[in-house]
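Student: Among the mutagenesis results in Swiss-Prot, Cys30 to Ser has the note: No effect on IgE reactivity. The residue drawn here is the original one. Among the mutagenesis results in Swiss-Prot, Cys41 to Ser has the note: Reduces IgE reactivity 4-fold. The residue drawn here is the original one. One mutagenesis experiment catalogued in Swiss-Prot, Cys46 to Ser, is accompanied by this note: Loss of IgE reactivity. Under the heading of mutagenesis, Swiss-Prot lists Cys50 to Ser and annotates it as follows: Loss of IgE reactivity. According to Swiss-Prot, the mutagenesis experiment Cys61 to Ser carries the following note: Loss of IgE reactivity. Here the residue is the original one, while Swiss-Prot reports the published mutagenesis Cys77 to Ser with the comment No effect on IgE reactivity.
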Amino acid sequence: MAKCSYVFCAVLLIFIVAIGEMEAAGSKLCEKTSKTYSGKCDNKKCDKKCIEWEKAQHGACHKREAGKESCFCYFDCSKSPPGATPAPPGAAPPPAAGGSPSPPADGGSPPPPADGGSPPVDGGSPPPPSTH
């Protein structure tokens, strides 16, 4: 009979440790104020905008500083949330860090010179700058 209670205690201890490990392995959510939601906060709209525009797992309205209700997005802490304000779905992405967008795929025309003048029509070199 005593051996049975030792086995029961050992199984119970293993079970408790396993439950603790499952909770630790679960993803933890990080809260961040929405960058795209404005106006009176509505939970359904906040949730939808956080998921679709900010790639969050969830969104909800909460009162924080000064009693104002704001939309908060919840991200998986193991992944980093988007840094910049995302573009709406279907919009063209912003230019690369260099500042100017890449030329069109079909060739297109070269970008204008940095000094603001227009490029020569024949494709030759531009005239020298004036001295006056």
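Here the Cβ of each residue, glycine as well, is placed from N, Cα and C on the backbone.
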Student: If you compare CA-to-CA distances from Cys30 (mutagenesis position) to each of the mutagenesis positions Cys41, Cys46, Cys50, Cys61, Cys77, which comes out shortest?
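Tutor: Minimum Cα distance from Cys30 (mutagenesis position) across Cys41, Cys46, Cys50, Cys61, Cys77 lands on Cys77.
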Student: Within 10 angstroms of the C-beta of Cys41 (mutagenesis position), what count of other C-beta atoms is obtained when all protein chains are considered?
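Tutor: Its Cβ has 19 other Cβ atoms within 10 Å.
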Student: Could you state the CA-to-CA distance between Cys50 (mutagenesis position) and Cys61 (mutagenesis position) to the nearest Å?
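Tutor: If we compare the Cα positions of Cys50 (mutagenesis position) and Cys61 (mutagenesis position), the gap is 11 Å.
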Student: Expressed to the nearest Å, what is the distance separating Cys77 (mutagenesis position) and Cys61 (mutagenesis position) at their Cα atoms?
Tutor: 19
Student: Would you mind listing, in sequence order, the residues at least six apart from Cys61 (mutagenesis position) in the same chain with a Cβ closer than 8 Å to its Cβ?
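Tutor: Cys41, Asp42, Asn43, Cys46, Glu69, Ser70, Cys71, Phe72 - these are the non-local Cβ neighbours of Cys61 (mutagenesis position), listed in sequence order.
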